[in-house]
Amino acid sequence: MDSTARGHAPLCRTSNQRGLGTRLNPYYQSTPHQPMVQSMSNPIGSYGEQGNAQIIGSSGQVLSTGPPPGLAPVQCNDFDSCYSSCDDISHPSLSRESSDPSKIDDDQTAPMIRYPAPEVVEFATKLGYSTEQLSHVLNTIGVDSRMDDVLSELVKMGLPGGKPENSGKSGSRNSPEPIMTSSASSSSASSSSSHRPIRQSVSIATSSPATSSSTPSKYNPDPSLRAVVVDGSNVAMLHGRKEVFSCAGLRECLNYFLERGHPEVLIFIPQYRREQPRSDSPITDQHILQEIERHIIYTPSRNVNGRRVVCHDDRYILRTAELKDAVIVSNDEYRDLTRENPAWRKIVEERLLMFTFVEDKFMPPDDPSGRHGPRIESFLSKVPVVSSNPLVCPYARKCTYGNKCKFYHPERANGQHMSVTERLMKENQQKKSLGAVKSMQYEMFKNKHAALSRTQSLNVVKQLTENMSQLPPTPESPMQMPRQHMQLQQANSAPWQQHTVVQRHGSSPLTPVNRQMNVYPDMYNMSQQQNHQVLPNQHGVIGGQRPPKMTTTVSQTHLFAPSTAVWGHSELSVGPVNTGSDESLAEVRSRVHFHLCNIFPHDFVESVMAANPEEVNAPVLCELIIRAQKEYRK
């Protein structure tokens with residue numbers, strides 16, 4: 001109620017409450033409405049010469065003179081400016097604070113607000129416990145409890161399984177919950193709430209009502225799913241529109257894979273993201289890094305003379321993905337690193353998962369390898385499921401669409417197309433290694449049988465057998481050899497000039513043989529020593545016993561006549577050393593070689609003719625060359 005409406009002068013205030021002034025002045029307790037100070041406009045009382053107030057009763061007599069008890073003396077021009085004075089200056093000598101003794105007692109016994117130590121909060125956060133659980137434990141066992149007791153209570157409570165009940169009613173998650181320790185008595189607790197504020201234990205506030213814990217409410221790890229390696233810088237910068245490092249994007253990405261049940265999700269970010277952000281690299285929601293710290297791996301970084309030195313975190317990402325056989329979540333193609341290591345290139349081609357954000361929601365594609373590739377479920381699993389009915393490209397190897405082809409190519413490993421540069425490099429390497437084909441082709445296509453040709457034709461063997469049965473036994477002369485021998489002579493010339501000579505050491509009528517012995521005595525003795533134990537029993541014609549002396553009934557023509565009864569090759573004939581025939585064979589092979597080189601590659605012709613040194617038949621050599629080309633292509 002206004003003081004002028006009540007018809008009396010304004011009061012000199014010592015407190016904002018009327019009841020407080022009543023308790024201070026015992027005179028007001030007996031006459032609470034009568035004592036007033038006279039104002040200028042309505043003189044109920046007047047001031048004396050020395051500034052003492054005269055208290056006028058209801059009948060008009062002066063009750064008392066002097067300052068009322070509990071009130072400070074005021075001058076004539078020092079009325080309260082709040083009521084009737086136009087002066088804005090308040091009373092300098094008048095205290096506006098409450099002098100209620102009960103108020104003073106309540107302020108002295110107010111509860112003390114104490115916060116937990118930073119190391120306790122950091123210790124609990126790294127273990128995965130929320131600040132709500134830590135506040136509840138410290139309110140229960142006391143803020144001064146030992147770390148072991150705090151950990152024991154946290155273990156009993158368990159890890160957070162879902163969203164806290166009071167998370168939607170809170171406002172900020174930047175500071176831990178204050179812990180209240182009170183030593184107030186029961187009398188102070190029953191005092192009026194208007195005299196002192198009572199602070200109670202409050203819960204931890206969240207940055208937004210939709211914020212949840214770093215671990216989803218339903219997390220069931222699936223061992224059949226691959227581990228996930230997240231390029232944290234790429235994800236956070238894309239969520240921040242490539243302007244700021246948004247930690248909220250990291251949390252959305254982490255929750256997506258944890259809800260799917262991936263057993264291990266690792267996020268790589270540089271170490272300096274934990275520090276105070278600079279103006280050139282802003283960070284939003286930096287407190288989220290503490291919430292998801294269990295899944296974060298900080299790559300090294302340091303400051304050298306005010307300059308920030310950051311290690312290449314992409315190498316850590318690719319190396320970890322190789323060790324854990326994990327999927328890489330990034331929109332970076334790592335071209336600089338795939339050129340260094342072929343294994344990293346294969347990882348990027350086969351296990352790189354791209355993504356985007358749609359209204360702050362992490363969203364990878366359903367077909368990471370293209371429209372006709374595996375689905376996201378098969379892509380993220382350890383055992384990929386291949387589509388049962390893929391559409392095969394009708395052009396097959398002749399397809400010119402390359403990577404843009406929408407159909408399936410079974411000849412391309414893992415659906416990857418070999419570029420033109422890689423194909424040319426591969427063909428160039430094949431041409432360089434073609435010099436080694438000669439020896440390989442020689443080993444592959446040489447005759448399976450021994451290089452020894454037939455020593456005697458069938459007709460010669462038959463004639464010799466008949467003559468040996470008809471001849472009577474005669475004592476052997478001292479000039480005869482102890483037994484019959486067969487000798488293989490090789491000329492010191494090209495392989496196709498090798499020939500076989502059968503020599504029968506017996507009586508003198510074998511004139512060509514004796515002449516050959518006289519011409520090549522040293523070679524004869526050497527071959528006799530080498531082949532004495534090997535060749536006598538090859539064909540069963542000459543037995544182990546020493547044969548009797550034979551008269552020569554085998555004609556020269558019969559002995560040296562060519563025969564194709566077994567092998568069917570005219571060059572495998574029995575004959576003496578003939579230099580003219582060797583020259584003719586070399587000429588024939590040279591002519592065949594010239595014509596074959598006009599048809600086939602020179603390397604294949606050389607290798608096949610070297611593997612078959614006695615072959616001069618052109619159709620047979622052509623067949624062998626074609627077979628060699630087919631084997632080489634396989």
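Cβ coordinates are placed from backbone N, Cα and C, and glycine is handled just like the others.
Although substitutions are noted, the structure shown does not include any of them.
According to DSSP, Asp314 (mutagenesis position) is assigned to a helical segment. What Swiss-Prot records for Asp314 is Mg(2+) binding site, and it gives similarity to another entry as the kind of evidence.
Confidence for the domain 'RNase NYN' (225-377), expressed as mean pLDDT, is 92. Feature annotation from Swiss-Prot assigns domain 'RNase NYN' to 225-377; the stated evidence is sequence analysis.
Annotation for Asp313 (mutagenesis position): spatial neighbours Asp231, Ser233, Phe268, Ile269, Pro270, Thr299, criterion Cβ-Cβ under 8 Å with sequence separation of six or more. According to Swiss-Prot, the mutagenesis experiment Asp313 to Ala carries the annotation: Loss of ribonuclease activity; when associated with N-231; A-314 and A-332.
Here the residue is the original one, but Swiss-Prot notes a mutagenesis experiment at this spot, Asp314 to Ala: Loss of ribonuclease activity; when associated with N-231; A-313, and A-332.
Taking the Cβ of Asp332 (mutagenesis position) as reference, residues of its chain lying under 8 Å away and at least six apart in sequence are, in sequence order, Asp231, Asn234, Asp314. The note that Swiss-Prot attaches to the published mutagenesis Asp332 to Ala is: Loss of ribonuclease activity; when associated with N-231; A-313 and A-314.
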